[in-house]
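Here the structure comes first, spelled out in structure tokens, and everything after it is commentary.
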Amino acid sequence: MRTLWIMAVLLVGVEGSLFELGKMILQETGKNPAKSYGAYGCNCGVLGRGKPKDATDRCCYVHKCCYKKLTGCNPKKDRYSYSWKDKTIVCGENNSCLKELCECDKAVAICLRENLNTYNKKYRYYLKPLCKKADAC
């Protein structure tokens, strides 16, 4: 409960699905999303882009590609609902755009959990100018 409260404090003022994304990451990984992934590697975080540094960073790269494929919705502002049932994220929207947005966020949260063993603290606050150009999605 304390971790959830800390995450909420760190994400105060965050718009749209970013809040839901943060909750999903916390639920799947047990890590504070802002601290652990807010500026991780070349792709995690709002300003991230570039060739992924490791499998964790690749999760964020694929997530950005997923967002780019969305049509008619704004990942930073649109809000969706989901539930956490039996340690599984269940997207609950009838609106196709919001459902796809939720599925993008669900996929990255699961990917980050599946790649916890690749998480490297040296990439936690990686300098973006050191990132090389990535292939197009």
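Any Cβ shown, glycine's included, is placed from N, Cα and C.
Just so you know, the substitutions we noted aren't modelled in this structure.
Bear in mind that the values here come from a model prediction, so they are computed numbers and not experimental data.
Following the DSSP three-state reduction, the secondary structure of L130 (variant position) is helix. Taking a C-beta cut-off of under 8 angstroms and a sequence separation of 6 or more, L130 (variant position) has no same-chain neighbours. Among the natural variants in Swiss-Prot, L130 to F has the note: Leu in snakes from Caribbean region, Phe in snakes from Pacific region. The residue drawn here is the original one.
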